[in-house]
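Novice: Before we start, here is the structure in question, set down as structure tokens.
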Amino acid sequence: MQGPPRSLRAGLSLDDFIPGHLQSHIGSSSRGTRVPVIRNGGSNTLNFQFHDPAPRTVCNGGYTPRRDASQHPDPAWYQTWPGPGSKPSASTKIPASQHTQNWSATWTKDSKRRDKRWVKYEGIGPVDESGMPIAPRSSVDRPRDWYRRMFQQIHRKMPDLQLDWTFEEPPRDPRHLGAQQRPAHRPGPATSSSGRSWDHSEELPRSTFNYRPGAFSTVLQPSNQVLRRREKVDNVWTEESWNQFLQELETGQRPKKPLVDDPGEKPSQPIEVLLERELAELSAELDKDLRAIETRLPSPKSSPAPRRAPEQRPPAGPASAWSSSYPHAPYLGSARSLSPHKMADGGSPFLGRRDFVYPSSTRDPSASNGGGSPARREEKKRKAARLKFDFQAQSPKELTLQKGDIVYIHKEVDKNWLEGEHHGRLGIFPANYVEVLPADEIPKPIKPPTYQVLEYGEAVAQYTFKGDLEVELSFRKGEHICLIRKVNENWYEGRITGTGRQGIFPASYVQVSREPRLRLCDDGPQLPTSPRLTAAARSARHPSSPSALRSPADPIDLGGQTSPRRTGFSFPTQEPRPQTQNLGTPGPALSHSRGPSHPLDLGTSSPNTSQIHWTPYRAMYQYRPQNEDELELREGDRVDVMQQCDDGWFVGVSRRTQKFGTFPGNYVAPV
């Protein structure tokens, strides 16, 4: 009798020698609970082997072994494709006895067994060429190891490369060389699978968990420091850290403490400080290079700077403070809120700062050393200018200057601002506040004239006067007033007898019994003035003193009558002619008809001379007065300005209405 085939002998197991009545219940349970398990890594094809997941039972004192899948024929299993080393079968459905471990199988939908079970992988399941798991986490037996392998592969270090050739680096500028010089030959201490390696001074990728803001690249670090850092990074992930990390992934809760302590040293200073320090170093190096270039170039010959003509500059629109109150006035500035003295008129002495950007110390190399090379600095110091108006600094970069001061120009910041020096102080100031002196003129400051009171006057108040400004003197009817000086035909300066109150007041409110006598003390040359008009002497005091007084109207020759209301001011004529002043007797009710005027700080006004400057202006926009002491302006009106206050308001006379008053300075432009 011919023996069984060799294939059948190879398929026999211990179950074939157990009686059937002892293994019938085991076979039925194994057929219902078999779970396919993927072995051999699961790459390319899926090779199934079935086993019973339940523990084996003991029969007759021995363990009952599992049955192999080849011993249980099942019509629901079909051949899909042959595994390596096997031959495909010609028939579609084959007996179960012919299944081997190298055959792959699929589960058919028409089968009666439709139990849904997860396919379990042994260990971490199949992996790709790099060792990263490709199976889902829920289908593996050891999810913690799967997590560990996945994390290690994501954050693994790139294999070291080894270069078998040598090369020479081109010579570099010593300023741009790093702290670690690169050798010409790169020996590779560690060889990877590709046979290449790099020097430790090269940049090595590290874990993203160890990233510290502000840390520099490892290219600029010594090799021993890089090696120490690599050792720290490799040793930080302990078993406790892994367990905490995996628990966080499974539960979805945040860790109570950091998983890994930062092995690197913490920066002693914030990143902002480090960046500012680097920027300052780069700026200093750039300034040094530019200064070196300037020393090599020949300095141009100095030429006298032309005189500025502020009258030729086009005026700008009114400030935002008035544009918000009067919709009819055009708004040409920015949306930033500004005080009235910050005007955008390039020709007005009260230059606006809305479009000015203060120059940075790194923009121009000459700003750091005060004017570049010594030759160029001497040339710029020869450009002297005299202040035409008082200028009060609004920021630390600006210079506070008085009228008549001499300032030495260092450079021109832009068309509206200059940088110069005054008594050792360096700062910026408006260009149209100064008058550049010719090169042949000796720069000499002009001191304002001083006055000496020879005899005080006396007056008695006929009406009660309440001053609207700080410089005005309020008094009641019947009080005796000591007259200090006569400001003009309409105003006096005096103080209440027996008190310390002092100020200016209208001449029509008092009965003068004796006029004051003054003497002008000139210690220097007079400021250039217009020859058209003559004016009486007036004193000038600092605005911070208690006697800081400024007149809303400087002395001029008047024609016609005047009243306590400061709107009946006559227009100044071209030639002065003496007129007798005919003062009317105002009623007491006139003292209550004065409305609240706009608060003007006349104590900081610029005219500090015995002669007045009449500057013609033309109204560019319409302005409606809000108080009785303000002028009404219409577009095209001619106005003679005699005083320009630091708050942006002008004091002058309208040729159209023949009235005297105040008005915003950026509504007019010089003619």
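Note that the numbers count up from 1, one per residue, in the order the chain is shown.
Using the three backbone atoms N, Cα and C, a Cβ is placed for every residue, glycine included.
Original residues throughout; no substitutions modelled.
The following feature annotations were taken from Swiss-Prot:
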- 115-187: domain 'SoHo' (DOMAIN)
- 380-439: domain 'SH3 1' (DOMAIN)
- 454-515: domain 'SH3 2' (DOMAIN)
- 612-671: domain 'SH3 3' (DOMAIN)
- W649 to F: Loss of SOS-binding ability (MUTAGEN)
- Y667 to V: Loss of SOS-binding ability (MUTAGEN)
Novice: Taking just the CA atoms, what is the gap between W649 (mutagenesis position) and Y667 (mutagenesis position) in Å?
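Specialist: Computed Cα spacing between W649 (mutagenesis position) and Y667 (mutagenesis position) is 10 Å.
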Novice: Quiz question: given the mutagenesis positions W649, Y667, which has the greatest number of C-beta atoms lying within 10 angstroms of its own C-beta?
Specialist: Y667
Novice: Across the domain 'SH3 3' (612-671), what is the average pLDDT of the model, as a whole number?
Specialist: 87
